[in-house]
Amino acid sequence: MLILTRRVGETLMIGDEVTVTVLGVKGNQVRIGVNAPKEVSVHREEIYQRIQAEKSQQSSY
């Protein structure tokens, strides 16, 4: 795992088309903004896991 340190307003690049920007830090929460092409799905981990579980349930019918 690559670990990076960024300050508010700083951005990191993932490939050529995805940017992740630190928007703010309040206590133990970090607000980030993600810019990605429409064909790239961006989800919080818990949402992604729920989507995968739903897909798995649908394929088992």
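Positions of Cβ are set from backbone N, Cα and C atoms, glycine also.
Every residue here is the original one, so none of the noted swaps is modelled.
Remember, predicted model here, so these are calculated numbers, not experimental data.
The note that Swiss-Prot attaches to the published mutagenesis Leu2 to Ala is: Loss of in vivo repression and activation, 73-fold decreased affinity for RNA, about 75% wild-type protein levels. According to DSSP, Leu2 (mutagenesis position) sits in a coil region rather than a helix or strand.
Here Swiss-Prot describes Ile3 to Ala as a published mutagenesis experiment; the accompanying note says: 80% loss of in vivo repression and activation, about 20% wild-type protein levels. Taking a C-beta cut-off of under 8 angstroms and a sequence separation of 6 or more, Ile3 (mutagenesis position) has no same-chain neighbours.
For Leu4 (mutagenesis position), the Cβ neighbour count at a 10 Å cut-off comes to 7, with all displayed protein chains included. For Leu4 to Ala, Swiss-Prot lists a mutagenesis experiment annotated as follows: 90% loss of in vivo repression and activation, 60-fold decreased affinity for RNA, about 60% wild-type protein levels.
As a published mutagenesis entry, Arg6 to Ala appears in Swiss-Prot alongside the note: Nearly complete loss of in vivo repression and activation, 30-fold decreased affinity for RNA, about 175% wild-type protein levels. The number of other CB atoms found within 10 A of the CB of Arg6 (mutagenesis position), across every protein chain shown, is 14.
Arg7 (mutagenesis position) falls within neither a helix nor a strand when secondary structure is assigned with DSSP, and so counts as coil. Summarising the environment of Arg7 (mutagenesis position), the number of other Cβ atoms within 10 Å of its Cβ, over all protein chains shown, is 7. What Swiss-Prot says about the mutagenesis result for Arg7 to Ala is this: 70% loss of in vivo repression and activation, 12-fold decreased affinity for RNA, about 125% wild-type protein levels.
The note that Swiss-Prot attaches to the published mutagenesis Thr19 to Ala is: Increased repression and activation in vivo, about 75% wild-type protein levels. For Thr19 (mutagenesis position), the same-chain residues 6+ apart in sequence whose C-beta sits under 8 angstroms from its C-beta are Thr11, Leu12, Met13, Val34, Asn35, Ala36. In three-state terms derived from DSSP, Thr19 (mutagenesis position) belongs to an extended strand segment.
The mutagenesis experiment Asn35 to Ala is recorded by Swiss-Prot, whose note states: Increased repression and activation in vivo, about 75% wild-type protein levels. All protein chains shown were included, and the count of other CB atoms within 10 Å of the CB of Asn35 (mutagenesis position) stands at 12. DSSP assigns Asn35 (mutagenesis position) to a strand.
Taking Cβ-Cβ distances under 8 Å and a sequence separation of 6 or more, the neighbours of Val40 (mutagenesis position) in its chain are Glu17, Val18. In the three-state DSSP assignment, the secondary structure recorded for Val40 (mutagenesis position) is coil. Quoted from Swiss-Prot for the published mutagenesis Val40 to Ala: 90% loss of in vivo repression and activation, 67-fold decreased affinity for RNA, about 75% wild-type protein levels.
Annotation of the mutagenesis experiment Val42 to Ala in Swiss-Prot: Loss of in vivo repression and activation, 135-fold decreased affinity for RNA, about 40% wild-type protein levels. Around Val42 (mutagenesis position), the same-chain residues at least 6 positions away in sequence with a Cβ under 8 Å from its Cβ are Val34, Ala36.
The note that Swiss-Prot attaches to the published mutagenesis Arg44 to Ala is: Loss of in vivo repression and activation, 150-fold decreased affinity for RNA, >500% wild-type protein levels. Around Arg44 (mutagenesis position), taking its Cβ as the centre, 8 other Cβ atoms fall within 10 Å, counting all chains.
Ile47 to Ala appears in Swiss-Prot as a published mutagenesis result, with the remark: 90% loss of in vivo repression and activation, 67-fold decreased affinity for RNA, about 150% wild-type protein levels. Packing around Ile47 (mutagenesis position) is summarised by its Cβ count: 11 other Cβ atoms lie within 10 angstroms of its Cβ, all protein chains included.
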Mapped DSSP class for Ile47 (mutagenesis position), helix or strand or coil: helix
Cα distance (Å, whole number) from Ile47 (mutagenesis position) to Arg7 (mutagenesis position): 26
